[in-house]
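> Quick one: structure below, then a few questions.
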Amino acid sequence: MESGHLLWALLFMQSLWPQLTDGATRVYYLGIRDVQWNYAPKGRNVITNQPLDSDIVASSFLKSDKNRIGGTYKKTIYKEYKDDSYTDEVAQPAWLGFLGPVLQAEVGDVILIHLKNFATRPYTIHPHGVFYEKDSEGSLYPDGSSGPLKADDSVPPGGSHIYNWTIPEGHAPTDADPACLTWIYHSHVDAPRDIATGLIGPLITCKRGALDGNSPPQRQDVDHDFFLLFSVVDENLSWHLNENIATYCSDPASVDKEDETFQESNRMHAINGFVFGNLPELNMCAQKRVAWHLFGMGNEIDVHTAFFHGQMLTTRGHHTDVANIFPATFVTAEMVPWEPGTWLISCQVNSHFRDGMQALYKVKSCSMAPPVDLLTGKVRQYFIEAHEIQWDYGPMGHDGSTGKNLREPGSISDKFFQKSSSRIGGTYWKVRYEAFQDETFQEKMHLEEDRHLGILGPVIRAEVGDTIQVVFYNRASQPFSMQPHGVFYEKDYEGTVYNDGSSYPGLVAKPFEKVTYRWTVPPHAGPTAQDPACLTWMYFSAADPIRDTNSGLVGPLLVCRAGALGADGKQKGVDKEFFLLFTVLDENKSWYSNANQAAAMLDFRLLSEDIEGFQDSNRMHAINGFLFSNLPRLDMCKGDTVAWHLLGLGTETDVHGVMFQGNTVQLQGMRKGAAMLFPHTFVMAIMQPDNLGTFEIYCQAGSHREAGMRAIYNVSQCPGHQATPRQRYQAARIYYIMAEEVEWDYCPDRSWEREWHNQSEKDSYGYIFLSNKDGLLGSRYKKAVFREYTDGTFRIPRPRTGPEEHLGILGPLIKGEVGDILTVVFKNNASRPYSVHAHGVLESTTVWPLAAEPGEVVTYQWNIPERSGPGPNDSACVSWIYYSAVDPIKDMYSGLVGPLAICQKGILEPHGGRSDMDREFALLFLIFDENKSWYLEENVATHGSQDPGSINLQDETFLESNKMHAINGKLYANLRGLTMYQGERVAWYMLAMGQDVDLHTIHFHAESFLYRNGENYRADVVDLFPGTFEVVEMVASNPGTWLMHCHVTDHVHAGMETLFTVFSRTEHLSPLTVITKETEKAVPPRDIEEGNVKMLGMQIPIKNVEMLASVLVAISVTLLLVVLALGGVVWYQHRQRKLRRNRRSILDDSFKLLSFKQ
């Protein structure tokens, strides 16, 4: 049997007995209790060492007032007890905060949770990462179950329930995973509100032997274990909001719960429920192994970059000093701290940093010998000055992509470049890091290849073993510093200011002062074996990180393996290097805001009338400080190896999907069309361009692209360059696709939503999206969709059979292999021009986009070169997307979008299915913004009130009502067709597009999956962002109907959830029945393909049947031998007991005889 078939066969055998365990039974007694929780028990901002009264920002959250709650709230949390009397509480570490106790288990173990609810409303406990049946899911939603299977869904006040969870091999950490995986548990009656109320805790599942036999168990592979929740805890969603207002506001009647400033004061930017450094100290020893279990929860604003100052983390084999955390994202990071001291942990998202998401951790020497100095490399000296300049965001004066004047009236660019008595225009005072030749700071360094750096400082480069020495001269008017990522430094050289208890509260240069920084690159700071040869990092000023970086002080830093840099300091094996910073530079938060307003001679009377519009005009959506393709053109040759070093910075809206039009890139050996950036994250993407022409680099988030976050790169055929071998293609597959206009219903059946919420219509979360009352449009909209036809006559639609039913609004799943030519014959049967444009493929047209007018037929040819298919670390197939690109934003929101999968050669079978999978599902998670559809006015006329003119299209409620939080165009479990059999191999193509709010963390209940990045990693949540396309694979193991949903709070309530069903193996014998509230549909089993036979629920090639039978026979014989051996042991024990009884009987008789004789 081939290794791939053997692997899947063994995985399937494992799924046959998911609950067979050979480990311990770990029993926990958890009580749900109401408590009073203080987010800042020390009563001050610990980071700045300021009392609340003198800290304006901290006091806005923590000081109570007549209409402010302050820093103390009633919450409901999980507590652990020693037994079922629930009287003797188990003490928890103080730093765990309001989190529930840490639940721990190994593979093969059973976890029994005795849950008792001492609170005043129903709650549950629902886990991630473990196996459970319906009676232990702890999640309330309509799933067709009843009776005892629903008892776990809602434990009433005073009630109790026992939850039974197991950790079978199908949920175990993989070989590539760390010894223990990070998960969570939480209440799931109304999950967003339950969690906001406080019901959440950590859970780890470990490999066998990772835990010792103590109670509670301790890990044997690490010395310290820490669990941190990063979350903007929204107390406005707490079940106790009204009670908290009544208790803590001195004038409760004056409170307006809809007031935005009141709501903001209740959003606590917390780590484990503590803000502004109030988290009790996290202590550890230098040179000891530390495991950090990091997780997030919350809403769209919960984009977190946790920065560990002074140390290095390892996650999934890669070195980093930051961790990206999103709602229901779990990160397991390992650290061996080297530098003693008190260090900062902070979320580097600007607004979160400002609002208190910071804590301290302390590394003690613990009498350890100081580490051996392993710095055997060079001392690399840099002379860098902070220099104030006037910066022009659009020096060309026109859009480099379209040629239009930036100040063209009515254009989007005019909003940013208009110069008037109420607008500054495109030129601002800023400050920039600049490189000089020596310590005299007389002669600047000018390199032609650095022209594209723009506002960025010079590139600092070093290899492992090197020392970086930076002489920093602050020639600006504010104190500034230099704080690096990715290198080591002692406390004396740290560039961030905070209260660490030392005499060095941050090395900062005052105006016209020089300071020297010393950073080192020991071996444990360099790239790992899984990392590329060079790692991309960043340095920035952190005297005031938010104002300093918005003023312009940021630059790139490159750390490479020893020998990776040439004599000229450039990376070997790379022809071109480009460093690009994607950020919305907020000039309102610059040190020079007042100076810029004064220089523009603004009329402050006009400003006061439109302060919001003025502030928005100062938020510059820039790449290296340039908008609308004004970045100097990035030139390269066809076949070059190009390294793109990408940097992120900013606030929670700075979620950037960096798209490379015309060519693809590799990230860590995985093929991508986009690289995701968040504040203080860094990515290196490798491109080998094979597509000649001029293309855009842009942020995929639609509003960012519209606002000018675009640049141009050019690929030329250069003389003297060795021609790359020409890829050979062969005609392979033809698709006939029509754009047709339909009436689309996002939620044709509201029964699931109504049963789930069990509320009146107006009180339902879905009312605003689904009602057609009060001037709202309801759930039905005119849209345009891609649909497949049988041939070029476009007369017979290709029917969507069972496997395609789930596609919903999406066009057909187009598939190809490397080396194929895909031909798409497109007929536009809609009422306006549309096109078909695909990511990832090599489009043969020289005109982009090639549009079809209404009634016109256009043929597209897509070649599939090697760089379109899976990279060395990818799965067998990678997912892409296609859509109409005449107006990419309006066309897509109108409905014209579909999935595309490109596979390795030989993976696809003649009928188009994958030979290595039994099922394939393509899911698009997108907030369809009907306000940006071409058909908005028609929809208002058709579905609005009788007088369409009475509807205010800019009304906030109306705008929100038209944002449909959909999975394949359906809300509230209306998507059908996600059905599979137990033991089947399932590939999920997970797609996301849209805006910065399209942050989606998708959780599969009851199942885990494998995510491939060179190695396989276990997860049950996949993170999606605009322009990201992921492939995850699972073996369906748990029969039942289960929930799949986005874990972002607002998205849950808005209906971004659906059901998938796993049918048991016995149901293979009968038609597969999908029960809905509308009708019952029978979906016949898939046909058995020629040359295959069906065994164990799988289609097995005939040539492998004998081998699989042999494996099954061997397993059967092994089990038989085990049974015989156990039987022998039992017989032997029984015989020994019988002999002992006989001996005792003989002895008794002997004693009696002796007694008688005496």
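Each residue, glycine too, has its Cβ placed from N, Cα and C.
Original residues only.
Take a look at what Swiss-Prot says about it:
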type	residues	note
BINDING	His128, His186, His1047	Cu(2+) 2 binding site
BINDING	His188, His1005, His1045	Cu(2+) 3 binding site
DOMAIN	218-366	domain 'Plastocyanin-like 2'
DOMAIN	911-1067	domain 'Plastocyanin-like 6'
MUTAGEN	Glu264 to Ala	Decreased affinity for Fe(2+) and decreased ferroxidase activity; when associated with A-269, A-616 and A-621. Loss of affinity for Fe(2+) and loss of ferroxidase activity; when associated with A-269, A-960 and A-965
MUTAGEN	His269 to Ala	Decreased affinity for Fe(2+) and decreased ferroxidase activity; when associated with A-264, A-616 and A-621. Loss of affinity for Fe(2+) and loss of ferroxidase activity; when associated with A-264, A-960 and A-965
MUTAGEN	Asp616 to Ala	Decreased affinity for Fe(2+) and decreased ferroxidase activity; when associated with A-264, A-269 and A-621
MUTAGEN	His621 to Ala	Decreased affinity for Fe(2+) and decreased ferroxidase activity; when associated with A-264, A-269 and A-616
MUTAGEN	Glu960 to Ala	Loss of affinity for Fe(2+) and loss of ferroxidase activity; when associated with A-264, A-269 and A-965
MUTAGEN	His965 to Ala	Loss of affinity for Fe(2+) and loss of ferroxidase activity; when associated with A-264, A-269 and A-960
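Are these features on the surface or tucked inside, and what are their neighbours?
The 10 Å shell around the Cβ of His128 (Cu(2+) 2 binding site) contains 23 further Cβ atoms across the protein chains shown.
The C-beta environment of His188 (Cu(2+) 3 binding site), restricted to residues of the same chain at least 6 apart in sequence and closer than 8 Å, consists of Thr124, His126, Gly138, Ser139, Leu140, Asp194.
In terms of DSSP helix, strand and coil, the domain 'Plastocyanin-like 2' (218-366) has 25 helix, 65 strand, 59 coil.
Taken together, the residues of the domain 'Plastocyanin-like 6' (911-1067) have an average pLDDT of 95.
Long-range Cβ contacts of Glu264 (mutagenesis position) within its own chain (separation 6+, distance under 8 Å) are none.
In the three-state DSSP classification, Asp616 (mutagenesis position) falls within a helix. For Asp616 (mutagenesis position), the Cβ neighbour count at a 10 Å cut-off comes to 13, with all displayed protein chains included.
Sequence-distant neighbours of His621 (mutagenesis position) (same chain, 6+ apart, CB under 8 A from its CB) are Val584, Leu627, Cys699, His704, Ala707, Gly708, Met709. A strand conformation is recorded for His621 (mutagenesis position) in the three-state DSSP classification.
If you take the C-beta of Glu960 (mutagenesis position) and look for same-chain residues 6 or more apart in sequence within under 8 angstroms, you find Ile768. Taken residue by residue with DSSP, Glu960 (mutagenesis position) is part of a helix.
The Cβ of His965 (mutagenesis position) has 26 other Cβ atoms within 10 Å, all protein chains considered.
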> For the Cu(2+) 2 site (His128, His186, His1047), what does the 8 A shell look like? I mean other same-chain residues with CB within 8 A of the CB centroid.
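Neighbours found: His126, Ile184, Tyr185, His188, Ala191, Ile195, Ile200, Met297, Ala328, His1003, Val1021.
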> Taking only the recorded positions His128, His269, His1005, His1045, His1047, which one has a CA atom nearest to the CA atom of Asp616 (mutagenesis position)?
His269
> Would you list, in sequence order, the recorded positions among His128, His186, His269, His965, His1047 whose CA lies within 10 Å of the CA of His1005 (Cu(2+) 3 binding site)?
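Of everything listed, what lies within 10 Å of His1005 (Cu(2+) 3 binding site) (Cα to Cα) is His128.
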> Which are the residues of the chain, His188, His1005, His1045 excluded, whose CB is within 8 A of where the CB atoms of the Cu(2+) 3 site average out, their centroid?
His126, Ser139, Tyr141, Ala191, His1003, Trp1042, Leu1043, Met1044, Glu1057
> Spatially, which candidate from the recorded positions His269, His965, His1045 is nearest to His186 (Cu(2+) 2 binding site), comparing Cα atoms?
His1045
> Could you round the CA separation between His965 (mutagenesis position) and His269 (mutagenesis position) to a whole angstrom and send it over?
26
> For the C-alpha pair, I'd like the distance in angstrom between His128 (Cu(2+) 2 binding site) and His1045 (Cu(2+) 3 binding site), rounded off.
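Rounded to a whole number, the Cα-Cα distance is 13 Å.
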> Round to the nearest Å and give the CA-to-CA distance linking His1047 (Cu(2+) 2 binding site) with His269 (mutagenesis position).
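So the Cα of His269 (mutagenesis position) lies 19 Å away from that of His1047 (Cu(2+) 2 binding site).
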> Might you list, by sequence position, any residue in that chain lying six or more from His269 (mutagenesis position) with a Cβ less than 8 Å away from its Cβ?
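His269 (mutagenesis position) has long-range Cβ partners Phe61, Val232, Val275, Cys347, His352, Asp355, Gly356, Met357.
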